[in-house]
Amino acid sequence: MTKSYSEESMMLESQSSSNWTDKCHSSSQDERDVDKTSEPMLNDMEDDDDAGLNRLEDEDDEEEEEEEEDGDDTKPKRRGPKKKKMTKARMQRFKMRRMKANARERNRMHGLNDALESLRKVVPCYSKTQKLSKIETLRLAKNYIWALSEILRSGKSPDLMSFVQALCKGLSQPTTNLVAGCLQLNPRTFLPEQSQEMPPHMQTASASFSALPYSYQTPGLPSPPYGTMDSSHIFHVKPHAYGSALEPFFDTTLTDCTSPSFDGPLSPPLSVNGNFSFKHEPSSEFEKNYAFTMHYQAAGLAGAQGHAASLYAGSTQRCDIPMENIMSYDGHSHHERVMNAQLNAIFHDS
């Protein structure tokens, strides 16, 4: 009986031990399965945490950018490369670069001024007291080249007046006077716009008395008046006739004074290094004052003016009347009054 009991107990213990080992094996397998399933879950959680952190960082960056944009509304956003720090070497390079640029500009201006000075010596305009400006020099050179090209194209010697008008086209009045003085002409003789502006009764007087000195003075310029002309350099000028004013005082008709004759219009001057040559020069007799030869009989004056007859008993007398006292722009009536006053003073002077 005891043997059987012990055997049964041994069998029960063996069965219980086998069941325990099976349970241990099964529990270990379950733990392994749990570990295998929990690992991806943990990885997923870690990934979610990283994504959340990244998302938070992105949101922070966006907020910072928005704040910067709000701040940029008040100040303009600077573009381009960042400003480098100024060092001594960079400052020295900048200084040398600036000095080289200044030297290049200085040389360029010196060359331009030298070229303009050479051009001033070639164009037909020279003055010791007045120097042409840059724009006037270029305009005069352009007109001079165009006029010479027209002469070469036509092959004929042009009229002096047309040549001077083409030469002075578009120039200012002081430059025109300088050109006229260099060519020994009066600006009033070849400027049609001046004669158009004058009244009709003054145009004839201007044409008759163009031998008067003419000067043009511009305010603001330091140089003396330009283009002062002498009567000895005016061509084709016919003085006013004073014979009709003297006829009432004498028995015979007086002859009018005539100007010396010239060969014709001069050819345009040729400029070679600033020297101008003409075909011929005006006569020296033209430099003298106009002389009025008065022929009268001594017997004709004896009845009315006894003392005047004894004073002017010669056959012919020569009377020189100053031109500055006669020549004016008032018309014929003023000249007649001047002549009457002078003759009365001569005849009644004792």
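The backbone N, Cα and C atoms fix where each Cβ goes, and this holds for glycine too.
At each noted position, the model has the original residue.
Keep in mind it's a predicted model, so treat the numbers as computed, not measured.
The domain 'bHLH' annotation in Swiss-Prot covers 96-148, and the record cites sequence analysis as its basis.
According to Swiss-Prot, the mutagenesis experiment Asn107 to Ser carries the following note: Reduction in ability to induce ectopic expression of isl1. For Asn107 (mutagenesis position), the Cβ neighbour count at a 10 Å cut-off comes to 10, with all displayed protein chains included.
Residue counts for the domain 'bHLH' (96-148) under DSSP (helix as H, G, I; strand as E, B; rest coil) come to 42 helix, 0 strand, 11 coil.
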